[in-house]
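As recorded in Swiss-Prot:
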MUTAGEN   Asp26 to Asn  No longer resistant to SECphi27
DOMAIN    86-218  domain 'OmpA-like'
Amino acid sequence: MFGNAFGVKKRRSDEAEKPFWISYADLMTAMMVLFLVVMVASLSSVTQRIQRAEQGEKTRGQDISRLCERLELHARNVNKTIVVDCHDNRISFGEAGRFDHNQFFLNAEGQKALQDVVPLVLEASNSEEGKKWFKQIVIEGFTDTDGSYLYNLHLSLQRSEWVMCSLLDSRSPLQKNISAEQQLQIRKLFLAGGVSFNNAKESKEASRRVELRMQFFGLKDKRDKADEVDFPPVVNKEVCQLVMPL
């Protein structure tokens with residue numbers, strides 16, 4: 001009798017334990033499934049973000065290439081001395097864009113090249129692609145290796161400043177074909193920067209040059225008009241502090 005009683009109690013204890021272990025196994029399985037679902041969803045989200053970024057970068061590259069190639073074609077038709085490099089996004093002027101030794105202004109041919117290229121750059125900036133990606137034009141003046149670093153730095157700054165002055169100074173011959181609206185756009189788009197003798201060419205003559213470097217917005221950059229500098233309209237005639245050869 002006692003043996004049967006103990007046997008019943010033992011079976012009841014076993015029967016009470018079985019559902020507990022089954023529920024624990026089910027819980028672990030459910031947690032594993034949940035973990036896999038979360039992991040798959042996370043990987044899918046990351047993959048989609050990468051694909052969107054790659055597609056955005058591809059679209060950006062295509063837009064910039066289309067803009068630059070169109071600018072290159074127009075420049076070639078207007079003035080053969082204007083060289084548009086769509087690989088480095090640079091505009092140079094060959095021998096017309098070279099400075100004499102220790103001088104910071106271009107000759108008549110170089111001024112003519114500037115006069116021809118500026119409307120083309122402004123047109124590119126106002127294009128559909130330009131409105132999305134065109135950030136600014138950096139005017140870079142280069143020197144040869146003669147003289148000290150600081151001397152050449154000052155000279156390169158003068159050269160890039162002179163190019164900017166030739167676009168905005170009221171005494172410059174280039175002013176004849178630049179409207180007040182274009183002047184305002186030049187002030188927003190163009191930036192003068194000195195480079196000294198970095199990126200020297202094969203000869204000293206070729207090193208003494210000016211180039212225009214096109215910069216474009218990246219995917220993460222936001223072209224917010226609220227952040228743009230609001231330049232006042234030109235009331236008085238702009239006068240450069242450098243000597244402007246007439």
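Cβ coordinates are placed from backbone N, Cα and C, and glycine is handled just like the others.
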DSSP-wise, what's the residue breakdown of the domain 'OmpA-like' (86-218) into helix, strand and coil?
67 helix, 28 strand, 38 coil
Around Asp26 (mutagenesis position), how many other C-beta atoms are within 10 angstroms of its C-beta?
10
Per-residue pLDDT averaged over the domain 'OmpA-like' (86-218) comes to what?
90
